[in-house]
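**Q** Heads up, here are the entries from Swiss-Prot:
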- 1-159: domain 'Obg' (DOMAIN)
- Arg25 to Ala: Slight increase in accumulation of pre-50S ribosomal subunit (MUTAGEN)
- Asp85 to Asn: Temperature-sensitive for growth at 42 degrees Celsius, defects in chromosome partitioning; when associated with E-80 (MUTAGEN)
- 160-333: domain 'OBG-type G' (DOMAIN)
- 162-284: domain 'G' (DOMAIN)
- Pro168 to Val: Increased sensitivity to HU upon overexpression, supports normal growth, no effect in mazEF/relBE or tonB deletions. No effect on persister cell formation upon overexpression (MUTAGEN)
- Ser173, Thr193: Mg(2+) binding site (BINDING)
- Thr193 to Ala: No effect on persister cell formation upon overexpression (MUTAGEN)
- Gly216 to Ala: Increased sensitivity to HU upon overexpression, supports normal growth, no effect in mazEF/relBE or tonB deletions. No effect on persister cell formation upon overexpression (MUTAGEN)
- Ser314 to Pro: Severe growth defect at 42 degrees Celsius. Decreased levels of some ribosomal proteins, altered PTMs of others (MUTAGEN)
Amino acid sequence: MKFVDEASILVVAGDGGNGCVSFRREKYIPKGGPDGGDGGDGGDVWMEADENLNTLIDYRFEKSFRAERGQNGASRDCTGKRGKDVTIKVPVGTRVIDQGTGETMGDMTKHGQRLLVAKGGWHGLGNTRFKSSVNRTPRQKTNGTPGDKRELLLELMLLADVGMLGMPNAGKSTFIRAVSAAKPKVADYPFTTLVPSLGVVRMDNEKSFVVADIPGLIEGAAEGAGLGIRFLKHLERCRVLLHLIDIDPIDGTDPVENARIIISELEKYSQDLATKPRWLVFNKIDLLDKVEAEEKAKAIAEALGWEDKYYLISAASGLGVKDLCWDVMTFIIENPVVQAEEAKQPEKVEFMWDDYHRQQLEEIAEEDDEDWDDDWDEDDEEGVEFIYKR
C-alpha cells in the first residue's frame, strides 16, 4: 500500500436541535400548560488511534466528515434524539493540527486513544423551560447552537527508538536490512529510499528496539532540494539518532563536509531535533584496510570537533554491527521513554459555554419580571412565538 503521511480533512460536528413551542391539549384539562420539549445535542467528531493502520491514504480521497444533527424537540415534553457521533480512525503516531489556528490538538500515540476534534452544538430549550409564576403560557424557545467546524491537518509520524541519518547512499537501508527483517530497496544510485521504513532489531527473546530509515538528505534540503526535509518529522520521537557517514565516498566528496551538511539541515528543520542524542557511525570500512579506516575516521571526527565515542562498521559485511546494536540497546534500556502527559481534551469549544441555558433562562426571567403587570390572557392561543438566539 502506498505510504501517505499527510492529509487534510474537514470535520463538522452536528448542530443542536431546536426547542419546541407546544401546549398540552387534553379533554377535561382546560389549562394544560406548556409541554414543548428540548432539542437534542449535535453529534461530536472523534479521532481514534488504530495500530492496524499504517498510512493516511484513505483520507486523500475521503476528506469530509460530518456528525449527525440533533433532532428538534416535540410536544408532550419529548426531547429530541442526540445526533450520532463520527469516529475517524488514524494510525498510531498521527498528529492532529488545526489549520485555522496552527494549534496542535493532540498526538495519537497509543492504540485506542481518542481525541475530540469537533464538539456538537448545544440543544435548544422548549417552552416548558420558560414557564414561571408570571408567565404561565410561554411562547419562547431557543434554537440549538451550530456544531464546531474545523479544517485539520493529519501528520503521521513513525514511532521508533532509533532514527537513521545520512547522505544518499551512506548505507542506511543496507544497515536496516542487516539488523532487522525489513527489506528496503538497496541500489547504487542516490535516493533509492523514497519513503520511510521501520525495522525491528531483536537482540534476544526479551530485548528489541525499532529503527527508522528515512530518505537521505542533501545540501539545500530545507529549501526543497532532493526529497526535502519533510521526512525528518519521523525522527522527532526517536530517542537516539545514528548519523551514518560513508568513510570513503565513491563520488569523491568530502566526508567532513557531508556530515556538516546533515547537521546544518537538522538545525534548519528543528532545534529540538538537532539537540537529540546523535551517534557518529562510519560505514563501509570494508573498502579500506583496518589501520587506514581507523586513521581516516579519527581525522574526520577531529575535523567535526567530535569528542564522544564513534563507531566503525560495515553494514554489508556485518563488521562492527552487532557491537553497535548492543550499545544502542543498552542506551535505550538506561534511558526509558518519559511518558508525556496525555493532552487534556478541551471541555469547551470556543463558541460553546457551559452556562448557555442558564443565561437564556435568566434573560427570560428578567423580561418577565419587567412585564409582570402587563395585560395578558392565559387562553390566548394566537400569540407570537418568540425565538431567542445567542
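Every residue, even glycine, has its Cβ placed from backbone N, Cα and C.
Just tell me what is around each of these and how deep it sits.
**A** Listed in sequence order, Gly32 are the same-chain residues at least 6 apart in sequence whose CB falls under 8 Å from the CB of Arg25 (mutagenesis position).
Asp85 (mutagenesis position): 17 other CB atoms within 10 A of its CB, across all protein chains.
Within 10 Å of the C-beta atom of Ser173 (Mg(2+) binding site) sit 24 other C-beta atoms, taking all shown protein chains into account.
Within the same chain, residues at least six positions away from Ser314 (mutagenesis position) with a Cβ under 8 Å of its Cβ are Asn283, Lys284, Ile285, Asp286, Gly320, Val321. The DSSP secondary structure for Ser314 (mutagenesis position) is strand.
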**Q** Any idea what the Cα distance is from Ser173 (Mg(2+) binding site) over to Asp85 (mutagenesis position), rounded to a whole Å?
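**A** That separation, Cα to Cα, works out to 43 Å.
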**Q** Would you kindly give the Cα-Cα distance separating Asp85 (mutagenesis position) and Pro168 (mutagenesis position), rounded to the nearest Å?
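**A** With the alpha carbons as reference points, the distance is 46 Å.
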